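Worksheet: one structure, shown below.
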Amino acid sequence: MYVENSYLSKQLCFLFYVSSKEIIKKYTNYLKEYDLTYTGYIVLMAIENDEKLNIKKLGERVFLDSGTLTPLLKKLEKKDYVVRTREEKDERNLQISLTEQGKAIKSPLAEISVKVFNEFNISEREASDIINNLRNFVSKNFDYSDKK
């Protein structure tokens, strides 16, 4: 177990990096069954069952730009998890929605978070505190809707 009093162990960015990498590794083990990457997983989980979401709004939800989302959405469409349709009023706007298969896997995908949580040596209270602190950190410091 890594607990060290070194320069890196005191760096917020490094601790985020290690945590993110290791958590994603755990998710990846479960996502193989669905032929999904972690990024594909968060995109599917960000789309509500009966929602049509434009690519810009989806990107804001998951902090990804259209250059990253477009190839990912094409892969998800080939797997029959999402469908991409052009908006009638403005064909430049692409609408993303879940297919029946995409809706069907949302429940088992949501259970992955519970499975991953159970692999950690952490209480529900500690997890809740971390989530609240990180949500606060993200909301105070990052706004993906900002123009770059």
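Including glycine, each Cβ sits where the backbone N, Cα and C put it.
None of the listed substitutions appears in this model.
The annotation domain 'HTH marR-type' is assigned in Swiss-Prot to 9-139 on the grounds of sequence analysis. For the domain 'HTH marR-type' (9-139), residue counts in helix, strand and coil come to 90 helix, 12 strand, 29 coil, using DSSP.
In Swiss-Prot, a mutagenesis experiment is listed as Phe14 to Ala, annotated with the note Reduced DNA binding activity, hemolysin production and virulence in silkworm-infection model. The Cβ of Phe14 (mutagenesis position) has 13 neighbouring Cβ atoms from other residues within 10 Å, across all protein chains displayed.
Here the residue is the original one, while Swiss-Prot reports the published mutagenesis Lys25 to Ala with the comment Reduced DNA binding activity, hemolysin production and virulence in silkworm-infection model. When Cβ atoms from all protein chains are considered, those within 10 Å of Lys25 (mutagenesis position) total 11, not counting its own.
Under its mutagenesis entries, Swiss-Prot includes Val43 to Met with the note: Reduced DNA binding activity and hemolysin production. Counting only residues at least six positions away in the same chain, the Cβ atoms of Leu58, Val62, Leu64, Leu69, Leu72, Leu73, Leu76, Val82 sit under 8 Å from the Cβ of Val43 (mutagenesis position).
Under the heading of mutagenesis, Swiss-Prot lists Gly67 to Glu and annotates it as follows: Reduced DNA binding activity, hemolysin production and virulence in silkworm-infection model.
There are 24 other Cβ atoms within 10 Å of the Cβ belonging to Val82 (mutagenesis position). Under mutagenesis, Swiss-Prot gives Val82 to Met with this note: No effect.
Here Swiss-Prot notes a mutagenesis experiment, Lys103 to Ala, with the remark: No effect. Note: Lys103 (mutagenesis position) has non-local neighbours Asn49, i.e. same-chain residues 6+ apart with C-beta under 8 A of its own C-beta.
For Glu124 to Ala, Swiss-Prot lists a mutagenesis experiment annotated as follows: No effect. The C-beta environment of Glu124 (mutagenesis position), restricted to residues of the same chain at least 6 apart in sequence and closer than 8 Å, is empty.
Spacing of Gly67 (mutagenesis position) relative to Lys25 (mutagenesis position) is 24 Å (Cα to Cα, whole number). Cα of Lys25 (mutagenesis position) to Cα of Phe14 (mutagenesis position): a distance of 16 Å. Residue density at Gly67 (mutagenesis position): 8 other Cβ atoms are found within 10 A of its Cβ, drawing on all protein chains shown.
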